[in-house]
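Enquirer: Features from Swiss-Prot:
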| type | residues | note |
| --- | --- | --- |
| DOMAIN | 226-285 | domain 'LIM zinc-binding 1' |
| DOMAIN | 286-343 | domain 'LIM zinc-binding 2' |
| DOMAIN | 344-403 | domain 'LIM zinc-binding 3' |
| DOMAIN | 404-461 | domain 'LIM zinc-binding 4' |
| MUTAGEN | Y60 to F | Prevents phosphorylation by FAK2 and FYN. Prevents interaction with CSK |
| MUTAGEN | C287 to A | Abolishes interaction with CBLC and enhancement of CBLC E3 ubiquitin-protein ligase activity |
| MUTAGEN | C369 to S | Loss of AR coactivation; when associated with S-372 |
| MUTAGEN | C372 to S | Loss of AR coactivation; when associated with S-369 |
| MUTAGEN | H428 to S | Loss of AR coactivation; when associated with S-431 |
| MUTAGEN | C431 to S | Loss of AR coactivation; when associated with S-428 |
Amino acid sequence: MEDLDALLSDLETTTSHMPRSGAPKERPAEPLTPPPSYGHQPQTGSGESSGASGDKDHLYSTVCKPRSPKPAAPAAPPFSSSSGVLGTGLCELDRLLQELNATQFNITDEIMSQFPSSKVASGEQKEDQSEDKKRPSLPSSPSPGLPKASATSATLELDRLMASLSDFRVQNHLPASGPTQPPVVSSTNEGSPSPPEPTGKGSLDTMLGLLQSDLSRRGVPTQAKGLCGSCNKPIAGQVVTALGRAWHPEHFVCGGCSTALGGSSFFEKDGAPFCPECYFERFSPRCGFCNQPIRHKMVTALGTHWHPEHFCCVSCGEPFGDEGFHEREGRPYCRRDFLQLFAPRCQGCQGPILDNYISALSALWHPDCFVCRECFAPFSGGSFFEHEGRPLCENHFHARRGSLCATCGLPVTGRCVSALGRRFHPDHFTCTFCLRPLTKGSFQERAGKPYCQPCFLKLFG
């Protein structure tokens with residue numbers, strides 16, 4: 001602050017010698033943008049009195065003079081000749097100095113903490129020497145032809161001055177010999193030691209803590225929701241709950257093809273999830289017809305599994321109805337085709353026997369087909385006669401064998417008379433004219449008819 005007081009006194013002296021005609025017309029002061037706010041931290045040491053006139057391009061560098069004893073100032077003209085210019089400049093300078101006094105400490109300490117102390121000290125010494133060389137060459141008063149900067153320009157120059165102050169600090173009291181000591185920065189609580197710098201682990205924990213607190217403020221849950229069933233690590237954020245466990249969404253995948261199963265259906269086998277394709281391909285039963293996995297409805301028959309549309313007759317390809325199916329050598333058949341292909345045949349019609357049948361003459365017969373093969377009359381009493389492997393009634397059987405009575409046409413079952421190439425009942429072998437029995441065994445034959453001897457002589461003499 002001592003340098004600033006000297007700066008103010010030099011400015012008053014210089015502005016008092018400015019001619020009134022050379023002073024430019026003052027512009028009205030513009031509202032200043034308030035500087036950024038910083039927390040005030042008092043400092044000790046000589047670094048506060050930095051060389052405010054170190055920048056050769058600074059607006060107020062013209063008032064800086066060497067530190068040699070100042071000669072006696074000449075008699076100043078009456079104050080009334082430059083009272084307008086001086087009053088406006090002093091008011092503007094007072095406002096700038098107030099802003100500088102409020103912000104220079106915190107800005108300097110904050111920026112200087114980013115540079116090593118050795119480099120800062122050496123830079124300060126070099127800058128101090130360069131400033132001492134430059135100060136005598138500067139003019140003692142500003143050029144009368146240059147216009148006076150406005151309040152906004154002064155604020156910008158003040159910001160530039162503050163930026164230069166943040167680059168170096170001049171130490172007024174340095175030891176005569178020995179290494180350069182860094183400036184001592186004091187905090188508000190001077191009795192407490194400065195906190196140690198956080199280690200890498202502490203910084204990481206701090207960052208994680210800040211991240212979790214920020215996520216919590218945004219409504220994102222950060223608490224662990226259990227351990228992942230795949231990687232066994234804590235879960236934070238999105239979670240998939242399935243099979244009685246919690247999973248990371250990227251770890252809940254198919255056990256076969258590793259496809260993510262977060263929003264799709266899946267199947268479980270031995271505690272592991274599988275997508276439908278892998279599950280059916282690996283664990284579904286195979287169809288006995290097409291050998292493909294069965295996904296939905298299934299028919300179990302003949303010791304294997306079938307698609308419903310594939311369990312059909314192997315002969316006609318028709319699906320089985322309510323009547324069921326028949327099996328032959330492990331292959332299913334419908335009733336019609338099975339009976340047509342494998343059912344026993346009727347000896348009479350050669351058709352398949354579906355229901356009742358009669359077994360006779362070493363063959364199977366439909367009940368309606370087992371009749372006399374000559375007259376097709378059913379057998380009364382269940383008895384029949386067989387001739388050359390064919391069933392016959394009694395009359396047709398004796399007719400085939402020639403054992404019918406030539407007179408009455410009935411079968412001859414007992415005693416018989418064989419004559420004229422035919423058989424007769426004994427009572428039915430008589431004379432054709434007188435009808436007497438021909439018991440004596442002698443008869444005459446005429447046109448295939450038997451006659452007794454008297455009738456034959458009488459008729460045919």
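Cβ from N, Cα, C; glycine included.
Every residue here is the original one, so none of the noted swaps is modelled.
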Enquirer: Rounded to the nearest angstrom, how far is the Cα of H428 (mutagenesis position) from the Cα of C369 (mutagenesis position)?
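Expert: That comes out at 36 Å between the alpha carbons.
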Enquirer: Other than its own, how many Cβ atoms are within 10 Å of the Cβ belonging to H428 (mutagenesis position)?
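Expert: The Cβ of H428 (mutagenesis position) has 17 Cβ neighbours within 10 Å.
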Enquirer: Rounded to a whole angstrom, what is the C-alpha distance between C372 (mutagenesis position) and H428 (mutagenesis position)?
Expert: 28
Enquirer: Where does the mean pLDDT land for the domain 'LIM zinc-binding 1' (226-285)?
Expert: 87
Enquirer: Quick one: pull the CA-CA distance for H428 (mutagenesis position) versus C287 (mutagenesis position), whole Å only.
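Expert: Computed Cα spacing between H428 (mutagenesis position) and C287 (mutagenesis position) is 80 Å.
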Enquirer: Show which residues of the chain containing C287 (mutagenesis position), separated from it by at least 6 in sequence, have their CB under 8 Å from its CB.
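Expert: Result: P293, I294, H305, W306, H307, H310.
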Enquirer: Determine, from DSSP, whether C287 (mutagenesis position) sits in helix, strand or coil.
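Expert: Reduced to three states, the DSSP call for C287 (mutagenesis position) is strand.
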Enquirer: Tell me, by DSSP, whether H428 (mutagenesis position) is helix, strand or coil?
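Expert: Note: H428 (mutagenesis position) is helical by DSSP.
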Enquirer: Please count the residues of the domain 'LIM zinc-binding 4' (404-461) that DSSP assigns to helix (H, G, I), strand (E, B) and coil.
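Expert: So the domain 'LIM zinc-binding 4' (404-461) is made up of 11 helix, 17 strand, 30 coil.
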Enquirer: Would you mind checking how many other C-beta atoms are within 10 angstroms of the C-beta on C431 (mutagenesis position)?
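Expert: The answer is 19 other Cβ atoms.
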